[in-house]
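Participant: Just dropping this structure here.
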Amino acid sequence: MADDSGTENEGSGCTGWFMVEAIVEHTTGTQISEDEEEEVEDSGYDMVDFIDDRHITQNSVEAQALFNRQEADAHYATVQDLKRKYLGSPYVSPISNVANAVESEISPRLDAIKLTTQPKKVKRRLFETRELTDSGYGYSEVEAATQVEKHGDPENGGDGQERDTGRDIEGEGVEHREAEAVDDSTREHADTSGILELLKCKDIRSTLHGKFKDCFGLSFVDLIRPFKSDRTTCADWVVAGFGIHHSIADAFQKLIEPLSLYAHIQWLTNAWGMVLLVLIRFKVNKSRCTVARTLGTLLNIPENHMLIEPPKIQSGVRALYWFRTGISNASTVIGEAPEWITRQTVIEHSLADSQFKLTEMVQWAYDNDICEESEIAFEYAQRGDFDSNARAFLNSNMQAKYVKDCAIMCRHYKHAEMKKMSIKQWIKYRGTKVDSVGNWKPIVQFLRHQNIEFIPFLSKLKLWLHGTPKKNCIAIVGPPDTGKSCFCMSLIKFLGGTVISYVNSCSHFWLQPLTDAKVALLDDATQPCWTYMDTYMRNLLDGNPMSIDRKHRALTLIKCPPLLVTSNIDISKEEKYKYLHSRVTTFTFPNPFPFDRNGNAVYELSDANWKCFFERLSSSLDIEDSEDEEDGSNSQAFRCVPGSVVRTL
């Protein structure tokens, strides 16, 4: 084949052997008939079957591969022309409601160039199988090979051998390179098959719960207390992640350490890859959304591939699970265990939590001046993380009874303490509850604004504070919006008094709050109220002892505390209330209450200012401390908790 004799001026469309054969025929001069067979010994080869069994060189292999590709391209172009010819326009009629259009099923290229939108069933079209599209567009060589292997010839038993694909006659070098690419792609496809299976699940969360139970042998719900809101914050979180790459598993401990105070990490493997179970306590409280974004970035997995809930901390079984797995070699633990695990697994803490002491709860409520049942229950429950008695209270089935008993006992102690104090001791005690420093001048300026002489007002206030008979009631009267209620409410608030209302006068017990108060206020007394007081309450206004009816209790004898009354009616000018003139001291506020441009009060009547007012004028009001009390009181703070006796050796 290397001999090129007689092949000069070759044509562009003919090969060398054709020209040689033609020259031989014309130079021999032998007349060969068409019916006569050729001599088999002329060339020295057996030309019977016309098959050359000699070794095929590399050039011929590449030529055959090129010819194969050219034929495949030609066939593909022919098929595309037929599709364009017989399928018609790629546009679908607007009145057609066919979800699976013919052109979109045959060729994704035609479906991609549509200008009109077509409604599709999302759930059924989200993951199309390869059988629905026969064009092969967009599929890699690995996917095509997998498809052929899966759908083999049924006559051959489904052995998956490919027929008429053109790859059987390609060269050895091309096959070797493509085989390496197939192996790499097949490995990658095998790694992602589990993730694709997860994405195809209708309920991913249920699937994750099932996989978690298969891996760890217990339900994820058994370890957590579910949060309905994704915005609720918590410091402790239980996270289960699926489909994690093994390279991330090795570095996760170092990645999570700067963000957490404690981390309990467990790794297992399944068909989807690495599975992570971690109990983590962050340095700051985080919501579920924040935890999902943080761990999703560290683990390089989608947020819907994780189960994130806070742990169930009020369960000894759950705490024991984390404790036992933490000391085994199957887990990696970072930091100190949370107190709720230590509390329920260490014997000393368990014994301390077993008994509840009501006296400690009452002492706490008394020290914090909390007497309302709802406030006691809420505030004391929040101490469960660091107070053993509060923890025992939370574990008790009698919380409502304990709260009620605590509130009753606290009110009894507070009432007895108030009754024991004189008015000057009470004012000093109320002043200790105000931390800020005020100014007494705004109160004096407000009284001058209402045309009230300060010295006469101070003398009347002194008699009122000490409960002098016939001077036990002060009435602030005047037109509306003059600051009567504001002035009296601020004074009652500082002195810790009570407020009664005539709206409850139909009840026999509407005066019952007077039994537990040091001072009192009756706001906005109308004509019927003054009539009622003139008829039934003359003895009370005198400041003399009188009996008060209390609900579910016997009548009690009390001395009415100093009483403030606000009204728009000036009883000093009403003749029909002449019997109240000597019992009620009246001050008139004629001017409107002043405000600045921003709507703030010009004269601030705050607790700090009232504290400064009584401290500044204590000598004029006869409430200053005596010489015996200047060095401090010798009385100890109230204690209702039994103390421990220390025996000396």
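Keep in mind that glycine also has a Cβ here, set from the backbone N, Cα and C atoms.
What you see is the original sequence, not a version with the noted changes.
Since the structure is predicted, the reported quantities are computational estimates derived from the model, not experimental observations.
Swiss-Prot feature annotations, pasted as is:
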BINDING   Gly478, Pro479, Pro480, Asp481, Thr482, Gly483, Lys484, Ser485  ATP binding site
DOMAIN    452-602  domain 'SF3 helicase'
MUTAGEN   Ser89 to Ala  About 60% loss of nuclear localization
MUTAGEN   Ser93 to Ala  About 60% loss of nuclear localization
MUTAGEN   Ser107 to Ala  More than 80% loss of nuclear localization
Participant: Are there any residues at least 6 positions away along the chain from Gly478 (ATP binding site) with a Cβ closer than 8 Å to its Cβ? List them or say none.
Facilitator: Gln450, Lys484, Asn568, Asp570, Thr588, Phe589, Pro590
Participant: Between Asp481, Gly483, which of the binding-site residues has the fewest other CB atoms within 10 angstroms in the structure shown?
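Facilitator: Output over binding-site residues Asp481, Gly483: least Cβ neighbours within 10 Å is Asp481.
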Participant: Neighbours of the ATP site Gly478, Pro479, Pro480, Asp481, Thr482, Gly483, Lys484, Ser485: Cβ within 8 Å of the Cβ centroid, same chain, sequence order.
Facilitator: Asn568, Phe589, Pro592, Phe593
Participant: Pick from Pro479, Pro480: which of these binding-site residues has the biggest number of other Cβ atoms within 10 Å of its Cβ?
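Facilitator: Sorting the candidates by Cβ neighbours within 10 Å, the top entry is Pro479.
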Participant: Ten-angstrom check, please: count other Cβ atoms within 10 Å of the Cβ of Lys484 (ATP binding site), all chains counted.
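Facilitator: Summing over all protein chains shown, Lys484 (ATP binding site) has 26 other Cβ atoms within 10 Å.
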Participant: What count of other C-beta atoms do you get within 10 angstroms of the C-beta of Thr482 (ATP binding site), across all chains shown?
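Facilitator: Step by step: centre on the Cβ of Thr482 (ATP binding site), count other Cβ atoms within 10 Å, giving 21.
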Participant: Specify the count of other C-beta atoms within 10 Å of the C-beta of Ser485 (ATP binding site).
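Facilitator: I count 16 other Cβ atoms within 10 Å of it.
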Participant: Look up Ser485 (ATP binding site) in the DSSP assignment and reduce it to helix, strand or coil.
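Facilitator: Ser485 (ATP binding site) sits in a helix per DSSP.
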Participant: Reduce the DSSP letter at Gly478 (ATP binding site) to three states and note it down.
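Facilitator: Once the DSSP labels are grouped into three classes, Gly478 (ATP binding site) ends up as coil.
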